[in-house]
Amino acid sequence: MKIKEIIVVEGRDDTARIKLAVDADTIETNGSAIDDHVIDQIRLAQKTRGVIILTDPDFPGEKIRKTISEAVPGCKHAFLPKHLAKPKNKRGIGVEHASVESIRACLENVHEEMEAQPSDISAEDLIHAGLIGGPAAKCRRERLGDLLKIGYTNGKQLQKRLQMFQIKKSDFMSALDTVMREEQNE
């Protein structure tokens with residue numbers, strides 16, 4: 001599988017794993033304190049070939065994603081679910097631990113960042129669905145993010161991410177229905 005865009009990852013182990021999965025070029029941020037010259041590289045890549053951000057599904061990875069998104073508008077985003085980024089017998093989480101199939105799958109389901117449009121998914125919808133506040137909210141948001149391929153967000157950021165990736169209410173409701181059915185079957 002050949003990827004036209006340049007994939008932004010956190011480090012060289014991530015690059016090695018990406019190259020096992022797909023034919024692609026990468027830019028490494030080397031941590032969450034991203035140097036200006038790396039941002040400049042990403043800007044140039046965005047202008048010439050496009051950029052896909054694929055960071056670890058953890059707090060530092062989300063911080064890197066946000067930093068790049070703010071500095072370089074219009075990037076595409078690929079999200080790797082947490083459970084697919086865990087090593088088999090060690091601690092930690094990251095792209096470098098994901099299977100080749102998982103990496104390919106998340107790169108086939110990229111979302112393009114767009115100007116946030118008013119959404120027909122309201123904050124009340126999120127509260128009513130038990131995605132904000134309540135004992136199961138975090139688990140529900142995590143599973144919803146996996147199903148919609150938008151990654152995990154906290155309650156405050158969920159509506160913004162749904163708007164940014166222009167998730168349709170019908171897709172949201174379908175994914176939410178799946179989350180609720182899975183919850184009942186546990």
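Heads up, the Cβ atoms here are built off N, Cα and C, so glycines get one too.
Since the structure is predicted, the reported quantities are computational estimates derived from the model, not experimental observations.
A coil conformation is recorded for ASP56 (mutagenesis position) in the three-state DSSP classification, outside any helix or strand. For ASP56 (mutagenesis position), other Cβ atoms within 10 Å of its Cβ number 24. Look at Swiss-Prot and you will find GLU10, ASP56 tagged as Mg(2+) 1 binding site.
Residues or ranges marked as Mg(2+) 2 binding site in Swiss-Prot: ASP56, ASP58.
Positions annotated as domain 'Toprim' by Swiss-Prot, on the basis of sequence analysis: 4-94.
The Cβ of GLU10 (mutagenesis position) has 23 neighbouring Cβ atoms from other residues within 10 Å, across all protein chains displayed. For the mutagenesis result GLU10 to Ala, the note given in Swiss-Prot is Loss of activity, 50% rRNA-binding.
Quoted from Swiss-Prot, the note on the mutagenesis of GLY11 to Ala is: 30-fold loss of activity. For the recorded site, GLY11 (mutagenesis position), the DSSP three-state label reads coil. Around GLY11 (mutagenesis position), the C-beta neighbours below 8 angstroms that are at least 6 residues distant in the chain are GLU28, THR29, ASN30, GLY31, GLU96.
For the mutagenesis of GLY31 to Ala, Swiss-Prot gives this note: Loss of activity. The structure shown keeps the original residue. Of all Cβ atoms in the shown protein chains, 12 besides its own fall within 10 Å of the Cβ of GLY31 (mutagenesis position).
Under its mutagenesis annotations, Swiss-Prot gives ASP56 to Ala the following note: Loss of activity, rRNA-binding normal.
The note that Swiss-Prot attaches to the published mutagenesis ASP58 to Ala is: Loss of activity, rRNA-binding normal.
Non-local neighbourhood of GLY61 (mutagenesis position): GLU10, THR55, GLY94, each in the same chain, at least six residues away, with C-beta under 8 Å from its C-beta. Recorded in Swiss-Prot as a mutagenesis result, GLY61 to Ala carries the remark: Loss of activity in vivo, about 100-fold loss in vitro.
According to its DSSP assignment, ARG65 (mutagenesis position) is helical. Long-range Cβ neighbours of ARG65 (mutagenesis position) (same chain, at least 6 residues apart, Cβ-Cβ under 8 Å): ILE53, THR55, HIS77. Recorded in Swiss-Prot as a mutagenesis result, ARG65 to Ala carries the remark: 100-fold loss of activity.
For LEU107 to Ala, Swiss-Prot lists a mutagenesis experiment annotated as follows: 10-fold loss of activity. Under the DSSP three-state reduction, LEU107 (mutagenesis position) is assigned to helix.
Neighbour counts of Cβ atoms within 10 Å were taken for the mutagenesis positions ASP58, LEU107; the minimum is at ASP58.
Between LEU107 (mutagenesis position) and ASP56 (mutagenesis position), the C-alpha separation comes to 14 Å. Helix, strand and coil counts from DSSP across the domain 'Toprim' (4-94) read 39 helix, 13 strand, 39 coil.
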